[in-house]
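Feature annotations, courtesy of Swiss-Prot:
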BINDING   ASP84, TYR85, TYR145, ASP151  substrate binding site
MUTAGEN   ALA46 to Val  Reduced activity
MUTAGEN   GLU47 to Asp or Gln  Decreased catalytic activity and reaction specificity
MUTAGEN   TYR85 to Ala  Strongly reduced catalytic activity
MUTAGEN   ASP230 to Asn  Loss of catalytic activity
MUTAGEN   TYR233 to Ala  Decreased affinity for the substrate
MUTAGEN   LYS273 to Ala  Loss of catalytic activity
MUTAGEN   ARG407 to Lys  Strongly decreased catalytic activity
Amino acid sequence: MRMLSRNATFNSHGQDSSYFLGWQEYEKNPYHEVHNTNGIIQMGLAENQLCFDLLESWLAKNPEAAAFKKNGESIFAELALFQDYHGLPAFKKAMVDFMAEIRGNKVTFDPNHLVLTAGATSANETFIFCLADPGEAVLIPTPYYPGFDRDLKWRTGVEIVPIHCTSSNGFQITETALEEAYQEAEKRNLRVKGVLVTNPSNPLGTTMTRNELYLLLSFVEDKGIHLISDEIYSGTAFSSPSFISVMEVLKDRNCDENSEVWQRVHVVYSLSKDLGLPGFRVGAIYSNDDMVVAAATKMSSFGLVSSQTQHLLSAMLSDKKLTKNYIAENHKRLKQRQKKLVSGLQKSGISCLNGNAGLFCWVDMRHLLRSNTFEAEMELWKKIVYEVHLNISPGSSCHCTEPGWFRVCFANLPERTLDLAMQRLKAFVGEYYNVPEVNGGSQSSHLSHSRRQSLTKWVSRLSFDDRGPIPGR
């Protein structure tokens, strides 16, 4: 009999979540504008593909960086050999400068307090390994990124206790919600070691208010616990209010750099979302605590960033003309694309939480549910995936307490494909429901009593050929 470890067989990876199941269905039948026009359109992937042309243009003008040359001389052998686990100094300096630039240079970062990791997934898990032991807990506000169930729990043995937030105040964190989560952990005999937040929020697509950040700092200071701020979407805040880093609020409070709260606030960053480079696997841990930095550096040996990647990105991020233009253009394009999605949803009678950041919208489909239950939410989600052929993420996969919310991504697909997705959704809503267009605000609707016919025919009809020639053909 084949014997595997408990970690290998324990069902805490989250692969049975509807979030991952939607991906599996997409991979079986992926949409292609020529070869599979009736396939599933991927709107469950938080990738930023809107500014690749800016990076490709820079690479074309700076061939030495990609060719591993410096002053005309090859440095391939130098990069191919073992490097210090601390990372290339030039890259760490470029990285902290870019982090500061995204935050409007309101805060600065010390490269000696930065630990490089193979993506934000590794960074978050490393933080949990550093701060908590198996059987202890972290508090996370809902709704939250479904992957946290895998990233934070699977190998660490740490528990997640949700901080339940609701639509009544736009899913903002409240003192009551924090205290209730802490008390719930105590009832379960779980020692709370920290709070982890994502700012800007995934899946809400909103930035945290200054008051929320002050509240969090007061809470962790009072409880004597840590605060991890996952800020991997910090460069995606495209509308006011602007993004505020937890480090900025620490500075505003004039915290003593030797105080416990100063030492217990940490940041996760990555280039996956802001630069659209998830395949490069570049993440970072930032902490004011020397012991955390030392421990994380040791653990980073299990997930290093290649020296070739560091060299290329060091050259790219050190070009201030590029970074200034990229940040501004990225904001502009994200705002335009988000507006397009919101407009398309409104034509189907569907509204969204008012968002100002991220690569997705938090979409309100409560009025389309058969009943106010998570069973009804899953029923609607299955129709959208299997009949409408759109992969979106149901709120239940994000641990939302209210049925009927969905995360819909907009930056990972061409504009033409987004148009097609909105046509499919509008046809679906018109077929199944009686819903007026939204002109701002939520809408109520009634289930259509007409015969519910298969949507296969109209899905087939909504191909690009029916909407005119493809530009450039």
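Easy rule for this one: first residue shown is 1, then count along the chain.
Yeah, the Cβs are placed from backbone N, Cα and C, and that goes for glycine too.
So, quick note: what you're seeing has the original residues, none of the substitutions.
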Row ARG407 (mutagenesis position), column other C-beta within 10 angstroms, all chains, value 28
Could you state the whole-number distance in Å separating the C-alpha atoms of TYR85 (mutagenesis position) and ASP151 (substrate binding site)?
22
For ARG407 (mutagenesis position), which of the binding-site residues ASP84, TYR145, ASP151 has the nearest Cα in space?
TYR145
List of residues, in chain order, with Cβ under 8 A from that of TYR145 (substrate binding site) and at least 6 apart:
THR198, ASN202, PRO203, CYS398
Within 10 Å, the Cβ with the most other Cβ atoms among the recorded positions GLU47, ASP84, ASP151 is that of ASP151
Spacing of the two Cα atoms, TYR233 (mutagenesis position) and LYS273 (mutagenesis position), in whole angstrom, works out to 6
Whole number in angstrom, please: the longest C-alpha to C-alpha distance across ASP84, TYR85, TYR145, ASP151 for substrate.
32
Provide, as an integer number of angstrom, the distance between the C-alpha atoms of ALA46 (mutagenesis position) and LYS273 (mutagenesis position).
8
Nearest-integer angstrom distance between the alpha carbons (Cα) of LYS273 (mutagenesis position) and ASP84 (substrate binding site):
26
Spatial separation of ASP151 (substrate binding site) from ASP230 (mutagenesis position) - C-alpha basis, Å
13
Across all the protein chains here, work out how many other Cβ atoms are within 10 Å of the Cβ of TYR233 (mutagenesis position).
26
ASP230 (mutagenesis position) in three-state DSSP notation
strand
For TYR85 (mutagenesis position), just count the other CB atoms lying within 10 A of its CB, please.
13
